[in-house]
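Here is what Swiss-Prot records for this protein:
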- E131, E169, H172, E255: Fe cation 1 binding site (BINDING)
- E169, E222, E255, H258: Fe cation 2 binding site (BINDING)
- A214 to G: Broadened fatty acid chain-length specificity; when associated with F-215 (MUTAGEN)
- Y215 to F: Broadened fatty acid chain-length specificity; when associated with G-214 (MUTAGEN)
- S231 to N: Catalytic activity converted to a delta(9)-18:0-ACP desaturase; when associated with T-207; F-226; T-232 and A-233. Gain of a delta(9) desaturase activity with both 18:0-ACP and 16:0-ACP; when associated with T-207; F-226; T-232 and A-233 (MUTAGEN)
- L232 to T: Catalytic activity converted to a delta(9)-18:0-ACP desaturase; when associated with T-207; F-226; N-231 and A-233. Gain of a delta(9) desaturase activity with both 18:0-ACP and 16:0-ACP; when associated with T-207; F-226; N-231 and A-233 (MUTAGEN)
- G233 to A: Catalytic activity converted to a delta(9)-18:0-ACP desaturase; when associated with T-207; F-226; N-231 and T-232. Gain of a delta(9) desaturase activity with both 18:0-ACP and 16:0-ACP; when associated with T-207; F-226; N-231 and T-232 (MUTAGEN)
Amino acid sequence: MALVFKSIGAHKTPPCTLNLASPALYHTRVTMASTITHPPPLKDRKISSTRRVRTYPLAPEKAEIFNSMHGWVEDTILPFLKPVEESWQPTDFLPDSTSDGFHEQVEELRKRTADLPDDYLVALVGAMVTEEALPTYQTMLNTTDVIYDESGASPVPWAVWTRAWTAEENRHGDIVNKYLYLSGRVDMKQIEKTIQYLIGSGMDPGADNNPYLAYIYTSYQERATAISHGSLGRLARQKGEMKLAQICGTISADEKRHEAAYSKIVEKLFELDPEGTMLALAYMMKMKIVMPARLMHDGKDPDMFQHFSAVSQRLGIYTAKEYTDILEHMIARWGVDKLTGLSGEGRRAQDYVCGLPMRFRKVEERAQAWAENISHVPFSWIFGRRV
């Protein structure tokens, strides 16, 4: 029995397929109206005891594929991790609080950040808030069939990877959070509330607890965050803030290494199960690679994610173009266009995925126009100033 995915032919293609991961692509769809709802207060939410129906539960023989990969994961994926003693830590880049010159170091940092423009600060805060929601991302992997951490300290390689990946990622939000706090340029209490709201809201990437879908999603997102932090570093360098450029570049390098690991997993799945992996990729693209911080809000602006996304698009940090670039990279990286021996459904899935980049390119200008034309709004992160 194969891993069951709904027939590609049985679905209508979403109009222009604009409801995908790039914030701008997501918002160009049909109207510019908000599509993200402000979560109701906890006391007003209806809690159902019925679990959401999973559309694509993992078949036993598919689970066996992942169980059979333990040795491969240990030999091939775990080496992507860096030993803790060889890893950078936030204190390597920030003023030393034990030093007699701490106050002078902080003052110097504040001078360097004084000229960072508001739109850049909004983009940097949004990226940091996304990183700080790390508990949500670990939860996603630990609710995924077969690869989840059964005990919380499981020695199974899949679980070892997830814990160590989380530990490496934890430094990213930590360092930028401390940097922003020391800069004095932003309203930390509003930022902290945004982080708490986001973690409390969670996320549903549409992976249905299915490891095929989960690893495709993480491959995509790790590359997206590598691009975003690389762009933030480039802009910081242009503004003369070399320390921040170094911080962003260091984070981006981590994300590239993590992307390489997740992409390697999907590459192996294409080798072991080309049909099932092809159908999974097509399904994930139909579902859209939703941004992990899509439910971001600060308790005031229910459309904060849209507004933050527009700022990032305008600055060229992460745009509709990058979204399409990632898809093209993945198609080439996994040899999707060269797969042979697929069933009729598999070939339809292959044609669908390989045809998406051309369709996305046609709407990039519309996505940029959306970002340029959206009204500038006040951001609580920068004391209500408009961006």
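Using the three backbone atoms N, Cα and C, a Cβ is placed for every residue, glycine included.
Original residues fill every noted site, and no substitution is shown.
Keep in mind it's a predicted model, so treat the numbers as computed, not measured.
Annotated features taken from Swiss-Prot, shown on the structure.
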| residue | record | CB count, 10 Å |
| --- | --- | --- |
| E169 | Fe cation 1 binding site | 20 |
| H172 | Fe cation 1 binding site | 25 |
| A214 | mutagenesis position | 24 |
| Y215 | mutagenesis position | 26 |
| E222 | Fe cation 2 binding site | 23 |
| S231 | mutagenesis position | 21 |
| L232 | mutagenesis position | 27 |
| G233 | mutagenesis position | 21 |
| E255 | Fe cation 1 binding site | 24 |
| H258 | Fe cation 2 binding site | 23 |
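Neighbour count (other Cβ atoms within 10 Å of the Cβ, all protein chains): 25 for E131 (Fe cation 1 binding site). Closest to H258 (Fe cation 2 binding site) in space, going by CA atoms and restricting to the recorded positions E169, L232, G233, is E169. Other residues of the same chain near the Fe cation 2 site, with their Cβ within 8 Å of the Cβ centroid of E169, E222, E255, H258, are W165, E168, Q221, T225, A226, D254, K256, R257, E259, Y262.
Candidates E131, H172, S231, L232, G233, E255 (recorded positions) were compared with E222 (Fe cation 2 binding site); those inside 10 Å Cα-Cα are E255. Using the Cβ center of E131, E169, H172, E255 for Fe cation 1, the list of other same-chain residues with Cβ within 8 Å runs, in sequence order, L134, E168, N170, R171, G173, T225, H229, I251, D254. Checking Cα-Cα distances from E169 (Fe cation 1 binding site) against the mutagenesis positions (Y215, L232, G233) with a 10 Å cut-off leaves nothing; none qualify. On a Cα basis, L232 (mutagenesis position) lies 14 Å away from E255 (Fe cation 1 binding site). Of the candidate recorded positions, E131, H172, A214, Y215, the one lying closest to G233 (mutagenesis position) when CA atoms are compared is H172.
Closest in space to E131 (Fe cation 1 binding site), of the mutagenesis positions given as A214, Y215, S231, is S231, taking the CA atom of each residue.
Nearest Cα neighbour of Y215 (mutagenesis position) among the listed recorded positions (H172, S231, L232): H172.
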